[in-house]
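Database features (Swiss-Prot):
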DOMAIN    17-92  domain 'Ubiquitin-like'
MUTAGEN   Trp1010 to Ala  Decreases interaction with GET4. Localizes in the nucleus and cytoplasm. Decreases interaction with GET4, localizes in the nucleus and increases GET4 ubiquitination; when associated with A-1042
MUTAGEN   Trp1018 to Ala  Decreases interaction with GET4. Localizes in the nucleus. Decreases interaction with GET4, localizes in the nucleus and increases GET4 ubiquitination; when associated with A-1042
MUTAGEN   Tyr1042 to Ala  Decreases interaction with GET4. Localizes in the nucleus. Decreases interaction with GET4, localizes in the nucleus and increases GET4 ubiquitination; when associated with A-1010 or A-1018
MUTAGEN   Val1067 to Arg  No effect on interaction with UBL4A. No effect on interaction with UBL4A; when associated with A-1078. Abolishes on interaction with UBL4A; when associated with R-1085
MUTAGEN   Pro1078 to Ala  No effect on interaction with UBL4A. No effect on interaction with UBL4A; when associated with R-1067 or R-1085
MUTAGEN   Leu1085 to Arg  No effect on interaction with UBL4A. No effect on interaction with UBL4A; when associated with R-1078. Abolishes on interaction with UBL4A; when associated with R-1067
MUTAGEN   Asp1088 to His  No effect on interaction with UBL4A
Amino acid sequence: MEPNDSTSTAVEEPDSLEVLVKTLDSQTRTFIVGAQMNVKEFKEHIAASVSIPSEKQRLIYQGRVLQDDKKLQEYNVGGKVIHLVERAPPQTHLPSGASSGTGSASATHGGGSPPGTRGPGASVHDRNANSYVMVGTFNLPSDGSAVDVHINMEQAPIQSEPRVRLVMAQHMIRDIQTLLSRMETLPYLQCRGGPQPQHSQPPPQPPAVTPEPVALSSQTSEPVESEAPPREPMEAEEVEERAPAQNPELTPGPAPAGPTPAPETNAPNHPSPAEYVEVLQELQRLESRLQPFLQRYYEVLGAAATTDYNNNHEGREEDQRLINLVGESLRLLGNTFVALSDLRCNLACTPPRHLHVVRPMSHYTTPMVLQQAAIPIQINVGTTVTMTGNGTRPPPTPNAEAPPPGPGQASSVAPSSTNVESSAEGAPPPGPAPPPATSHPRVIRISHQSVEPVVMMHMNIQDSGTQPGGVPSAPTGPLGPPGHGQTLGQQVPGFPTAPTRVVIARPTPPQARPSHPGGPPVSGTLQGAGLGTNASLAQMVSGLVGQLLMQPVLVAQGTPGMAPPPAPATASASAGTTNTATTAGPAPGGPAQPPPTPQPSMADLQFSQLLGNLLGPAGPGAGGSGVASPTITVAMPGVPAFLQGMTDFLQATQTAPPPPPPPPPPPPAPEQQTMPPPGSPSGGAGSPGGLGLESLSPEFFTSVVQGVLSSLLGSLGARAGSSESIAAFIQRLSGSSNIFEPGADGALGFFGALLSLLCQNFSMVDVVMLLHGHFQPLQRLQPQLRSFFHQHYLGGQEPTPSNIRMATHTLITGLEEYVRESFSLVQVQPGVDIIRTNLEFLQEQFNSIAAHVLHCTDSGFGARLLELCNQGLFECLALNLHCLGGQQMELAAVINGRIRRMSRGVNPSLVSWLTTMMGLRLQVVLEHMPVGPDAILRYVRRVGDPPQPLPEEPMEVQGAERASPEPQRENASPAPGTTAEEAMSRGPPPAPEGGSRDEQDGASAETEPWAAAVPPEWVPIIQQDIQSQRKVKPQPPLSDAYLSGMPAKRRKTMQGEGPQLLLSEAVSRAAKAAGARPLTSPESLSRDLEAPEVQESYRQQLRSDIQKRLQEDPNYSPQRFPNAQRAFADDP
């Protein structure tokens, strides 16, 4: 292409330019080139030196991408530093929907449907070929052959998170630059005196390879209307550019099946502080360019309330465009600062120093939204995942790839925000292909290039009889041998010895498969059993990756089975539903007929899918529901999507069709009070009574779980077979040493210390065991829990009932505000005292839990602890539902409100999705509530009710204590429907331990001699005052400014400890904090320090220090702080 000289000036120009090129490995190279050389020629000139082909180079200067047809001198880069990043070459045309079977990733999600259209001003953001998401599909045989899964999670050099942050910032800077260029070229702004356009234009627009998600508008003419945060389009488009790199037309030689990432070195690639400074300087320049538009922005918004645009349509459009563009620029600018704000440089390190981050990127990663689903599906695209598969299969037709192109597929799926990359369906690797009838194990390698997790895995359980175009044939009978149970048992022992792989044998396959998308459905009955195990296997593998990586994960999902539409051989996004019914299969070798259950409705299937993926199949309605080829749904971290798949998979090997798998039981009772992260289930049935897994010994189950988990944990650096604690695991990955330490940030008080104890003693295997109803981990932790409660809960006192009640009150005194805040915005049943009701209820429940922990020493400790948690959960839900007049929406609002308050700092989209899921699950639980009204009416307290015989003492203890109900309910309330049913089958929960309220009340009244001298209604009030004054929660000293604004009466009643003015107290406190001991006895040291002359000298020194500080503090004003002035500045 010839250079464009239209912008050349008549000014005398130098003959040569010295250009410095900095690459992502922090190396800077200097090139001297001719001044008339254009950018494209310059790229070719430096290609050999930087080892990056010219078509993959992207040169960035001051946040702008250098255009190939411009001359270098137009950008004024002489003597300046240009940043070079590598990207995939732009496509010259769109793929045709199916490429030449090399396993490439160019097929669009809709199997060749055209990409989403873009606005005229839109720009496609090229992305550096790392640190973003690569999605793909892989297929599993259904003939019972094994699947060898290698999960490699080594980080690529670009995955230095500080480097990723800088690259992200540079990308957003480029986006802002594009918006500024558009604003600077608007004629109406120039007429108003706006800045003149610079020699800048949007980056080149390589043709899109995948359709844009429905919810995303990538910098269109109205960018402010985009629903998605800025990183979404960038990351989505990164996939667009990585995918074409794998296109067979651009990749020389036969490529292996699946994407082939560019080779990287293993050396760390941390950026230097100087690079950070350059980015900040560029941001400063952008802010200065934005200032003129901001001024106009202020003017337009200032007059927007009253401006009349009736006769000025053009002016209105111009102002609206300005508002949109400036608003979008501010959003990108703010997100850029957010991405950079966590970068730090530790000056204590030895040179050369580099940047590090103080908060993981997942804190800011925003999921994309699939609006086609029944509820929005969040998809996190913040990392790179490449999935490659190799194996043998019948050779495809020359032009057919995994998703066969055809109108059937396009009609059966909907546009999605993900790019489906077929990695296991491509042509066989080089070499002679075996006969079609031969089936070998497939190897699926999932390469995860970041500690930050991924998320898109499409899985299709492929029929072994696939015909040459990817068309599955219909088997005529069960293909699985009767010995699948033995096969599984033989495979499992290999787990600990081969920690880098997981070997899975599939249970009985389905009787029939859907036919080709273009043809009619295959005649025959779809077997729910086989499809259930298909989905279970998909969930096990795909859920496993995300379950342990603490991010949303895509797992298998299918379309409803009432009239299953044709499905492609490769899974893809579902068109309008998120329904899947995963059920346990029949006995191996037995009749493969589904149980004769009526077909559930569409809504039932939706609930089945939601509950099935989050907490296991939901009730009998899910059984036998035929589903089509699995596609997509979402499993949240902290909920056992993987566990459900494991459960179904293991249950398929039992000798009889088992009931639904056990729901996740709650963690130990105290943890329920601690407000764990959103999404972690805290409620469920304690015993797996009568369930399929009961026949599995804990040792066998542990070996299975350990083998599966060791695959990922080994990839993350854990030793094979090690039982690394959750705290150690997170500390090692985060690089921080103060996570889960008592007293550290986020671990305050008793509950924080308890959570720390649990995380330090539980491994991930223990958590899986607990979630499946095995209480052995709790039983093992009994000594530590008992010691912890004795020291932190009772303060070393004897565990008598009165001491336990007093300790509960002390612990909960500061939590009452949470109860009040939680119910402040909902309508409570008239006459009900919701605060007192919850406090007394929680008091009683926690007393029984604490008494059990402190007193129980037998082998029933763990089982009883889970039972107490379940009892408290259901009664709490039933009680508050009654107090809210039976309004489920009000109860859901209370729970979701607490979740939002607890989730400050968590991605808002994720929180919104979580609250939606909680509401759906809560509805199922309440429909099967095992606790009747009679069981909870005794807890209800009404306004003005005379104190019940004893309510007060437990109330107080309770009062403060039960403030934790909300945290507990939010985390625990969303229990699975199966949990409620199991609890119902066990009968009403047992009465709480301890005597009745009346007995306790009577005892309390008898122990208070003054109670008879006052009116009965005053007794509880006086008792509460006595207890609250006796046990005031300590708080740190308050500042002078805070105290000066506090009412005098409140200030006088403050019980917080102020600064210690006595030398003996100050020295003893400092010595205790430092762990120092006096040379003499503490008593003699205290006597010496209490001498009047020493005390007076200390007071004078303290006064002098404060006076000096006040004189040097520019913010101190005697008029504003008169008390400080009188106390310290004036002469005595």
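For all residues, glycine too, the Cβ spot is worked out from N, Cα and C.
Feature annotations (Swiss-Prot) mapped to structure.
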residue: Trp1010; record: mutagenesis position; DSSP class: helix
residue: Trp1018; record: mutagenesis position; DSSP class: helix
residue: Tyr1042; record: mutagenesis position; DSSP class: helix
residue: Val1067; record: mutagenesis position; DSSP class: helix
residue: Pro1078; record: mutagenesis position; DSSP class: coil
residue: Leu1085; record: mutagenesis position; DSSP class: helix
Legend entry - Cα proximity to Tyr1042 (mutagenesis position), best match among mutagenesis positions Trp1018, Val1067, Leu1085: Val1067
Inset, instruction - Let me know how many other Cβ atoms fall within 10 Å of the Cβ of Pro1078 (mutagenesis position). - result: 14
Legend entry - Chain-internal residues, separated by at least six, CB under 8 A from Trp1018 (mutagenesis position): none
Legend entry - Distance [Cα-Cα, Å, rounded] between Pro1078 (mutagenesis position) and Leu1085 (mutagenesis position): 7
Legend entry - pLDDT averaged over every residue in the domain 'Ubiquitin-like' (17-92): 86
Legend entry - Rounded Cα separation (Å) that holds between Leu1085 (mutagenesis position) and Trp1010 (mutagenesis position): 44
Inset, instruction - Report, in whole Å, the straight Cα-to-Cα distance of Asp1088 (mutagenesis position) from Trp1010 (mutagenesis position). - result: 45
Inset, instruction - Would you mind reading off the Cα separation of Asp1088 (mutagenesis position) from Val1067 (mutagenesis position), to the nearest angstrom? - result: 11
Inset, instruction - Could you tally the C-beta atoms, other than its own, that fall within 10 angstroms of the C-beta of Leu1085 (mutagenesis position)? - result: 17
Legend entry - Tyr1042 (mutagenesis position), number of other Cβ atoms within 10 Å: 10
Inset, instruction - Within 10 Å of each Cβ, count the other Cβ atoms, then let me know which of the mutagenesis positions Val1067, Asp1088 comes out lowest. - result: Asp1088
